Amino acid sequence: MAVNVYSTSVTSDNLSRHDMLAWINESLQLNLTKIEQLCSGAAYCQFMDMLFPGSIALKKVKFQAKLEHEYIQNFKILQAGFKRMGVDKIIPVDKLVKGKFQDNFEFVQWFKKFFDANYDGKDYDPVAARQGQETAVAPSLVAPALNKPKKPLTSSSAAPQRPISTQRTAAAPKAGPGVVRKNPGVGNGDDEAAELMQQVNVLKLTVEDLEKERDFYFGKLRNIELICQENEGENDPVLQRIVDILYATDEGFVIPDEGGPQEEQEEY
């Protein structure tokens, strides 16, 4: 039977979006680029098969699922596995299948803790287990470039920014030759431009997801701040500690003057 995990609070142990994708891709040998792609439920089903062999009817899991009713079917298989192994967790299927970042990110944070509590380190071949199937990729815009970010994602579990910088450094050597080739008019320049555009599209999606993640946590902090302000006159020491944490700044940090950023930009 499974070891249940009930903690859902945000802690320092929680992984960032990039680290979470790196863990999933490395563990299951997938090419996921967005947390939202977990909405199909297929990855969770395979993780359950890894943790508890035989708990999931993996042959029935649709790794190429692209429609909501297919996602729901996968989550039904996952629910059956949870029930079989005594996992005391309600899966918010109706929210997850919508493919929203916030809902999927919260659930995968819990699932990572559940995985860590139950994984015994045994060998597992994810590709053979799913008979070579790959998960369907929703954003067709970046489909040709999916193989490129896989290496930086799986090689970095400590630096969320590393996938971005790796792609930039990889593109730099090609930019020079690309400019030189324009003069002779060789067709290779078009291929190189297309490749660079693919990398730009991947970076744009990465920035978009980072902004969503930022707004998600900022919204939580803003709600906490409002609650503290509503109860400001109660002289609650716990409340005061929360306020102190909310407004704390790094040592040596100075709020810039209104003209500060403008002057810096001009010098730049």
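Going from the start of the chain as shown, residues are counted 1 onward.
Placed from the backbone N, Cα and C atoms, the Cβ positions cover glycine too.
Original residues fill every noted site, and no substitution is shown.
The domain 'Calponin-homology (CH)' annotation in Swiss-Prot covers 14-116 and is backed by sequence analysis. Record note (Swiss-Prot) on the mutagenesis of LYS66 to Arg: Abolished crotonylation by KAT5. Per Swiss-Prot, mutagenesis LYS89 to Glu is noted as: Loss of binding to microtubules. Residues or ranges marked as domain 'EB1 C-terminal' by Swiss-Prot on the basis of sequence analysis: 185-255. As a published mutagenesis entry, LYS220 to Arg appears in Swiss-Prot alongside the note: Abolished acetylation by KAT2B/PCAF, impairing kinetochore-microtubule interactions during mitosis.
Shown here: features listed in Swiss-Prot, placed on the structure.
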| residue | record | DSSP class |
| --- | --- | --- |
| LYS66 | mutagenesis position | coil |
| LYS89 | mutagenesis position | coil |
| LYS220 | mutagenesis position | helix |
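Taking CA atoms as the reference points, LYS89 (mutagenesis position) and LYS66 (mutagenesis position) are 25 Å apart. It is 31 Å from the Cα atom of LYS220 (mutagenesis position) to that of LYS66 (mutagenesis position).
Each residue in the domain 'EB1 C-terminal' (185-255) has a pLDDT score, and their mean in this model is 79.
Its Cβ taken as reference, LYS220 (mutagenesis position) is surrounded by 12 other Cβ atoms within 10 Å in the chains shown.
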